[in-house]
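Under the heading domain 'Septin-type G', Swiss-Prot lists 34-306. Swiss-Prot lists 44-51, Thr78, Gly104, 183-191, Gly241, Arg256 with the feature GTP binding site. Record note (Swiss-Prot), mutagenesis Phe156 to Asp: Loss of dimerization. The unchanged residue is displayed. Where Swiss-Prot documents Ser218 to Ala as a mutagenesis experiment, the accompanying text is: Loss of phosphorylation. For the mutagenesis result Trp260 to Ala, the note given in Swiss-Prot is Loss of dimerization. Looking at Swiss-Prot, the entry for mutagenesis of His270 to Asp says: Loss of dimerization.
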Amino acid sequence: MSKQQPTQFINPETPGYVGFANLPNQVHRKSVKKGFEFTLMVVGESGLGKSTLINSLFLTDLYPERVIPGAAEKIERTVQIEASTVEIEERGVKLRLTVVDTPGYGDAINCRDCFKTIISYIDEQFERYLHDESGLNRRHIIDNRVHCCFYFISPFGHGLKPLDVAFMKAIHNKVNIVPVIAKADTLTLKERERLKKRILDEIEEHNIKIYHLPDAESDEDEDFKEQTRLLKASIPFSVVGSNQLIEAKGKKVRGRLYPWGVVEVENPEHNDFLKLRTMLITHMQDLQEVTQDLHYENFRSERLKRGGRKVENEDMNKDQILLEKEAELRRMQEMIARMQAQMQMQMQGGDGDGGALGHHV
């Protein structure tokens, strides 16, 4: 009789090993198979290089170059919402990236109501998610909530404009704000540092809540702790974007060519582009968690306080029609039941009369 081989479910080499240590691998495989979803909103005046920066960040032509509107167009220019979704795959990991652009923001002569459209869009995505979450098919919910907002600040001023302050205060309880100084190549290093400090002071002065990177855990390696410290010290990020490849020091780099030299997009000594991209990639999960646990929960609690979830007009009409049909059906069933009862009583009465007459005869 041959000796029976141990099955693959038995691990005699490591007695006492249950297998819980493999759970992170299961979560990783499931997440990679499902893919990730992320929505990024970009807000800022025309001409600050928003489209170029987004294309540079994700190495894709997500946005065409826009034409800066003329003075006549700016008189009554309205804010639009343009959402573009692209599937990005890198080493087997899929990312469904949605970038929400806001052309027209800050371009009109009167900007008093220019950000109402943006706030309405953010609330609509919360509303849609709440509606889907409360429905029957909860396994296939598409998350279009805005997880992060890059707010572009002009480098040509001396800090925040009144519009910047008003807009950020209007959305800071709805979305994670990451302030970005655009076109950093127009500033010297000293000017850049002064502008950063001025913006941070004004953000604190006006009690604006921007996204704060979480502290590194105590068990993280020293390199990650140092990276987190540098990222925090770089806020607001001063960036340069470019989709052009130029030759610098014998190699091809993305950058901008000037008479006095080359500004390299991915050179940390020239600007904070790499730091901004690193922050977005390494903290993408945290941005989603803050959106879910803080901003969405605030919206959901407020909605429930006001009497439950808001139902769209179309759904409300459908529900109303169904209720009316059900009420009509119940009335018909009750009427049929009464008619059947009357017929039953008449039949019983007829049988009694017939029996008496037969007995009398």
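We number each residue from 1, going along the chain as drawn.
Every residue gets a Cβ built from N, Cα and C, even glycine.
Keep in mind the model is a prediction, meaning the values are calculated, not measured.
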Which entry in the list of binding-site residues, Asp185, Glu191, has its Cβ near the fewest other Cβ atoms, using 10 Å as the limit?
Glu191
Counting only other Cβ atoms and using a 10 Å cut-off, which of the mutagenesis positions Phe156, Trp260 scores lowest?
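Trp260, out of the mutagenesis positions Phe156, Trp260, has the fewest neighbouring Cβ atoms within 10 Å.
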If you measure from the Cα of Gly47 (GTP binding site), which of the mutagenesis positions Phe156, Ser218, Trp260, His270 is the nearest?
Phe156
Pick the one among the binding-site residues Gly44, Gly47, Gly104 whose Cβ has the fewest other Cβ atoms within 10 Å in this structure.
Gly47
Around Ser218 (mutagenesis position), how many other CB atoms lie within 10 A of its CB?
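Ser218 (mutagenesis position) is surrounded by 6 other Cβ atoms within 10 Å.
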Between Ser218 (mutagenesis position) and His270 (mutagenesis position), how many Å separate their Cα atoms?
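Between the Cα atoms of Ser218 (mutagenesis position) and His270 (mutagenesis position), the distance comes to 31 Å.
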In whole Å, note down how far the CA of Trp260 (mutagenesis position) lies from the CA of Gly44 (GTP binding site).
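It is 29 Å, counting Cα to Cα.
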Starting from each candidate's C-beta and looking 10 angstroms out, tell me which of the recorded positions Lys50, His270 has the most other C-beta atoms.
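Of the recorded positions Lys50, His270, the highest Cβ count within 10 Å belongs to Lys50.
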Between Thr188 (GTP binding site) and His270 (mutagenesis position), what C-alpha distance do you get in Å?
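Cα of Thr188 (GTP binding site) to Cα of His270 (mutagenesis position) measures 10 Å after rounding.
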About how far apart, in whole Å, are the alpha carbons (Cα) of Glu191 (GTP binding site) and His270 (mutagenesis position)?
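Between the alpha carbons of Glu191 (GTP binding site) and His270 (mutagenesis position) there are 13 Å.
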Sorry to bug you, but what's the C-alpha spacing from Lys50 (GTP binding site) to Trp260 (mutagenesis position), rounded to the closest Å?
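Cα to Cα, Trp260 (mutagenesis position) and Lys50 (GTP binding site) are separated by 25 Å.
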